[in-house]
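Swiss-Prot has this to say about the protein:
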{"type": "BINDING", "residues": "H83, H182", "note": "heme b b562 binding site"}
{"type": "BINDING", "residues": "H97, H196", "note": "heme b b566 binding site"}
{"type": "BINDING", "residues": "H201", "note": "ubiquinone binding site"}
{"type": "VARIANT", "residues": "S16 to N", "note": "In strain: Isolate IZEA-6137"}
{"type": "VARIANT", "residues": "A122 to T", "note": "In strain: Isolate IZEA-6137"}
{"type": "VARIANT", "residues": "G194 to A", "note": "In strain: Isolate IZEA-5339"}
{"type": "VARIANT", "residues": "L234 to F", "note": "In strain: Isolate IZEA-5326, Isolate IZEA-5381 and Isolate IZEA-5561"}
{"type": "VARIANT", "residues": "T238 to A", "note": "In strain: Isolate IZEA-3303, Isolate IZEA-5326, Isolate IZEA-5339, Isolate IZEA-5381, Isolate IZEA-5561, Isolate San Rhemy and Isolate SI-91.4"}
{"type": "VARIANT", "residues": "M257 to T", "note": "In strain: Isolate IZEA-2887, Isolate IZEA-3303, Isolate IZEA-3383, Isolate IZEA-5326, Isolate IZEA-5339, Isolate IZEA-5381, Isolate IZEA-5561, Isolate IZEA-6137, Isolate JS3032, Isolate JZ665, Isolate JZ835, Isolate San Rhemy and Isolate SI-91.4"}
{"type": "VARIANT", "residues": "A295 to V", "note": "In strain: Isolate IZEA-2887, Isolate IZEA-3303, Isolate IZEA-3383, Isolate IZEA-IZEA-5326, Isolate IZEA-5339, Isolate IZEA-5381, Isolate IZEA-5561, Isolate IZEA-6137, Isolate JS3032, Isolate JZ665, Isolate JZ835, Isolate San Rhemy and Isolate SI-91.4"}
Amino acid sequence: MTNLRKTHPLMKIVNSSFIDLPAPSNISSWWNFGSLLGVCLIIQILTGLFLAMHYTSDTMTAFSSVTHICRDVNYGWLIRYLHANGASMFFICLFLHVGRGLYYGSYMYLETWNIGVLLLFAVMATAFMGYVLPWGQMSFWGATVITNLLSAIPYIGSDLVEWIWGGFSVDKATLTRFFAFHFILPFIIAALAGVHLLFLHETGSNNPSGLCSDADKIPFHPYYTIKDILGVLLLILTLTSLVLFSPDLLGDPDNYMPANPLNTPPHIKPEWYFLFAYAILRSIPNKLGGVLALALSILILAVVPFLHTSKQRSMMFRPFSQCLFWILVADLLTLTWIGGQPVEHPFIIIGQLASILYFLLILVIMPITSLFENNLLKW
């Protein structure tokens, strides 16, 4: 008799995705982040659900309801900080996951990669709207500044902004709709993640060497299930340490002041995971130019597969490309630092140089270096 897990209509889907799935025998811990992102999403949906039970999306009571959650709800402080810091862990895993894809040439699976770029946009939109909900000073002014960027779109800009606001400023209508979208988007993200996996399992995983691994596959369970569980334990250890020892480490003190439209904070800045894009936005003195650069800083990922000029897929055996990759990482860290600094000398020029280098590396320097490496190998 055939095993039930191979015949049952529901169980055979799970079986072919997580148990009997043929996986390359040499994938490293950099391949753990997909499953960690799944765990992050589950944590965010669960903690978010419990927060939504006590939160009120009204400008008069939003701030108080968050205070009430932290003070009066059983373990409300824990749920709130798990959710806030869970977002940071989510983005750390996301950036490492994307970095892995860039380093090992996983972007050659076009459908999987494009769904991934779409997922990145969806997660960023969700995080932005979630940051507005506590209705602190940074929530309000962050929402005002970022939504106002859309007014740079020619002809329809100002109408579009008022349509998103639901009025002539960020107010009750804005908060209510942001809460509604913040609630529904994670479920859309979960569905997209399913499609992401579906496309991945059409081709199978890439591996560090970038070579075809059909000749050497091992079953996903028990090898990679155990490996993933180790990753999950480390993720939970990091998250709980952050939540229990320094829950406000990554937050902004300004957000502990209720939103006040009459008082602008001295430095308006988003959460740390948006700072690199924010720095690129600020480095261009023109409003429309800044908005375009902001959008392109993420959209550029969709262009990467078409800029792959190397005869090798992975960077594992390409030392020059490796150097450039780590320069790109250092550049992104520099942009993240600049995004959190005030707009004054020398931060302005550093931000502008780092922004130029970011686009130059991806669009020009890395493709040319790949051609040079092909030449060295007489390919």
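Keep in mind that glycine also has a Cβ here, set from the backbone N, Cα and C atoms.
Residues as originally present; substitutions not included.
Cβ neighbours of H83 (heme b b562 binding site) (same chain, under 8 Å, six or more residues apart in sequence): Q44, T47, G48, L51. A separation of roughly 20 Å, to the nearest angstrom, links the Cα atoms of A295 (variant position) and H97 (heme b b566 binding site).
Counting every protein chain shown, the Cβ of A295 (variant position) has 15 other Cβ atoms within 10 Å. For L234 (variant position) paired with H97 (heme b b566 binding site), the C-alpha to C-alpha distance reads 16 Å.
DSSP classifies M257 (variant position) as coil under the three-state reduction. Ranked by CA distance from M257 (variant position), the binding-site residues H97, H182, H196, H201 have H182 at the top as the closest. The number of other CB atoms found within 10 A of the CB of H201 (ubiquinone binding site), across every protein chain shown, is 14. Around T238 (variant position), the same-chain residues six or more apart in sequence whose CB sits under 8 Å from its CB are M89, listed in sequence order. Comparing Cα positions, G194 (variant position) lies closest to H201 out of the recorded positions H97, A122, H182, H201. The separation of H182 (heme b b562 binding site) from S16 (variant position), Cα to Cα, is 32 Å.
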